[in-house]
Amino acid sequence: MSTFGHYFRVTTYGESHCKSVGCIVDGVPPGMELTEDDIQPQMTRRRPGQSAITTPRDEKDRVIIQSGTEFGVTLGTPIGMLVMNEDQRPKDYGNKTMDIYPRPSHADWTYLEKYGVKASSGGGRSSARETIGRVAAGAIAEKYLKLAYGVEIVAFVSSVGSEHLFPPTAEHPSPSTNPEFLKLVNSITRETVDSFLPVRCPDAEANKRMEDLITKFRDNHDSIGGTVTCVIRNVPSGLGEPAFDKLEAMLAHAMLSIPATKGFEVGSGFGGCEVPGSIHNDPFVSAENTEIPPSVAASGAARNGIPRPKLTTKTNFSGGIQGGISNGAPIYFRVGFKPAATIGQEQTTATYDGTSEGVLAAKGRHDPSVVPRAVPIVEAMAALVIMDAVLAQQARHTAKSLLPPLKQTINSGKDTVGNGVSENVQESDLAQ
């Protein structure tokens, strides 16, 4: 379907070469200041034509808010946003071979099988142009999360092809065992990431190696994949649902819905499978003396006296999630992107009707590697997941706070989303 989320619902629309793309966002809290200026920076980070190693398609991707705000303030009603497709070239796809042959590893064939008809230009609905609506909606979610809780979301390119920022070694099979990676998790900012354009890998040497590799594949009319790592800091504890809607499951759902994704791992991930439990377990320690980040100190939660979690963990192999529920530590995960399917090299493939084979040389304008522009898309989907989980937790505890206190419990104040909570105690304790 084209809708994501339960409480913060985002519906995207549009195809690669239609007149516009965009979204409708339902569930935005009323009373938040919001203009296009809050959304445009992320749109600009996502847009094509950023450098010599991205698609040359010339789109400004200027977002227009159509509804849901008045005088720059959210009304609590659905917010509609659109971006015009200004540099459409459907004629690039109307040549004889691309009408006859489905592109290898693209969605041409599968969309035709599903719908019985498909867009003849670009990837249609499967195009990365669809993610414009996601990024616009994610910017709204992110603003609320930062104002309310001081949440910070930062993604960066962690590998391109065989070039890694933190290559696996015998000592560090997972980056989560590497002190340098954990230092990066706690300190990386978007400003730092964007100072390493065009690749967005926050290390000068690795960034150069990755750029050279992408350039090599571009010059050969080929493509190469890679990974994007994302960090979410200052997340309230208690987010996520048991069983089927665990927080990491919802993050995986969100990330694997992004075009060209092929893999997802959270925390220590697959490398953590090689680490013994005696090392992998994250011991709890008191968070009493933990330094409060400036964004948290300035948040609505701090102003309203909502306490920070009482505990934190000494290590963070779990990636900030245990039992499917956030524990307050930084959440980090990695998303794998395949090489872009559309390449300029000639490829032998079958016709749509399967009666013969021929040679397809795809036309159009495409990224030799999608990972540099995937960074803000990953951030946006992360924001949508956390926003939805926050609203679910707020709804649950608001409903609970209106009930009379249970006789066998003692109220211990407020939880990390700002509602009264109770601690279970023995009846003998109540008599003392």
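Each Cβ is built from the backbone N, Cα and C atoms, and glycine gets one as well.
The noted changes are left out; the structure has the residues it started with.
According to Swiss-Prot, the protein carries these features:
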ACT_SITE  HIS17  active site
ACT_SITE  HIS106  active site
ACT_SITE  ASP367  active site
MUTAGEN   SER16 to Ala  Does not affect the flavin reductase activity but reduces the chorismate synthase activity 70-fold
MUTAGEN   HIS17 to Ala  Reduces the chorismate synthase activity 20-fold
MUTAGEN   HIS106 to Ala  Reduces the chorismate synthase activity 10-fold
MUTAGEN   SER127 to Ala  Does not affect the flavin reductase activity but reduces the chorismate synthase activity 6-fold
MUTAGEN   ASP367 to Ala or Asn  Does not affect substrate binding but stringly reduces the chorismate synthase activity
Of the mutagenesis positions HIS106, SER127, ASP367, which one sits closest to SER16 (mutagenesis position) when you measure Cα to Cα?
SER127
Measure the Cβ-based neighbour count of SER16 (mutagenesis position), defined as the other Cβ atoms within 10 Å of its Cβ.
23
Can you give me the same-chain residues 6 or more apart in sequence from ASP367 (mutagenesis position) with a CB-CB distance under 8 Å?
PRO48, ILE53, THR54, THR55, SER223, ALA340, ARG373
Provide, as an integer number of angstrom, the distance between the C-alpha atoms of HIS106 (mutagenesis position) and HIS17 (mutagenesis position).
16
Round to the nearest Å and give the CA-to-CA distance linking HIS17 (mutagenesis position) with SER127 (mutagenesis position).
9
Which residues in the same chain, at least 6 apart in sequence, have a Cβ under 8 Å from the Cβ of SER127 (mutagenesis position)?
GLU15, SER16, PRO259
Among HIS17, HIS106, the mutagenesis positions in question, whose Cβ has the most other Cβ atoms within 10 Å in this structure?
HIS17
